[in-house]
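Peer 1: Feature table excerpt (Swiss-Prot):
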{"type": "BINDING", "residues": "His104, His106, His169, Asp191", "note": "Zn(2+) 1 binding site"}
{"type": "BINDING", "residues": "Asp108, His109, Asp191, His235", "note": "Zn(2+) 2 binding site"}
{"type": "MUTAGEN", "residues": "His104 to Ala", "note": "Abolishes activity"}
{"type": "MUTAGEN", "residues": "Asp108 to Asn", "note": "Slow substrate turnover"}
{"type": "MUTAGEN", "residues": "Asp108 to Ala", "note": "Abolishes activity"}
{"type": "MUTAGEN", "residues": "His109 to Ala", "note": "Reduces activity by 85%"}
{"type": "MUTAGEN", "residues": "Tyr194 to Phe", "note": "Reduces activity by 70%. Slow substrate turnover"}
{"type": "MUTAGEN", "residues": "Ala206 to Trp", "note": "Small decrease in KM value for hydrolysis of GBL, C5-HSL and C10-HSL"}
{"type": "MUTAGEN", "residues": "Gly207 to Trp", "note": "Small decrease in KM value for hydrolysis of GBL and C5-HSL. Larger decrease in KM value for hydrolysis of C10-HSL"}
{"type": "MUTAGEN", "residues": "Gly207 to Asp", "note": "Small decrease in KM value for hydrolysis of GBL and C10-HSL. Increase in KM value for hydrolysis of C5-HSL"}
{"type": "MUTAGEN", "residues": "His235 to Ala", "note": "Reduces activity by 85%"}
Amino acid sequence: MTVKKLYFIPAGRCMLDHSSVNSALTPGKLLNLPVWCYLLETEEGPILVDTGMPESAVNNEGLFNGTFVEGQILPKMTEEDRIVNILKRVGYEPDDLLYIISSHLHFDHAGGNGAFTNTPIIVQRTEYEAALHREEYMKECILPHLNYKIIEGDYEVVPGVQLLYTPGHSPGHQSLFIETEQSGSVLLTIDASYTKENFEDEVPFAGFDPELALSSIKRLKEVVKKEKPIIFFGHDIEQEKSCRVFPEYI
């Protein structure tokens, strides 16, 4: 079985210090990075990967003022970038979705999770537990009343949608390997690799455990060597220029 359609859906932008993309750089320059959600149309039903930024980020570039990342992260989010409004544009309500896949629970990937009170949210156990107590996680991203489906390690969501455990950027990050009807195999690294340079040249970037992150990149390289998928990175400005976005699909 394969995924009928894989949509790339823009979900706002985020100004991030360039030292977060390349740890060797001196902090002080901000990059304007894309924030993505991904919609998978499968035989079993629609699956959403990540939910963008929280409502508290709408028109609020100073969201992180007074925190340890003040001046290093500036969300650029409008009302249109709220996940419920994104879903309306693609023809769905929150309860229409089969699953939410949370690649990890950082603010720009799980900020909209609270809109899904019934839909199962698939997350790694190590990520869920880290988000309960580590300071880099916002409370909007680890709400207690949601329908979490806690997994451990690699996991097949439905035929053609495989989660790959890629910790390092965060304690329980997961990437996706997808078999699509139109384009063949696709690897979504998400934040296991922000950019092509992080992946191909193993340029270190921001994260929980740099050595573990490098191990995950090496693991994904083995997947690429064997399966030869199309690769999409988590926040690559250059790759963004050639991405086909909704309503186009791959």
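From the backbone N, Cα and C atoms, a Cβ is placed for every residue, glycine too.
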Peer 1: Within 10 Å of His169 (Zn(2+) 1 binding site) (Cα to Cα), which of the mutagenesis positions Asp108, His109, His235 do you find?
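Peer 2: Candidates kept after distance check: none.
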Peer 1: For the recorded Zn(2+) 1 site, enumerate neighbouring residues of the same chain (Cβ within 8 Å of the Cβ centroid of His104, His106, His169, Asp191, site residues themselves excluded), in sequence order.
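Peer 2: Residues close to the Zn(2+) 1 site, other than His104, His106, His169, Asp191: Ser103, Leu105, His109, Ser170, His173, Ile190, Ala192, Gly207, Gly234.
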Peer 1: Say you check the Cα of Tyr194 (mutagenesis position) against those of the recorded positions His104, His106, Ala206; which is nearest?
Peer 2: Ala206
Peer 1: Spatially speaking, which of the recorded positions His109, Asp191, His235 is closest to Ala206 (mutagenesis position)? Use C-alpha to C-alpha, please.
Peer 2: Asp191
Peer 1: Can you tell me whether DSSP puts Asp191 (Zn(2+) 1 binding site) in helix, strand or coil?
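Peer 2: Where Asp191 (Zn(2+) 1 binding site) sits, the three-state DSSP reduction gives coil.
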Peer 1: Highest Cβ count within 10 Å among the recorded positions His104, His106, His235: which residue is it?
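Peer 2: Counting every other Cβ within 10 Å of each candidate, the maximum falls on His104.
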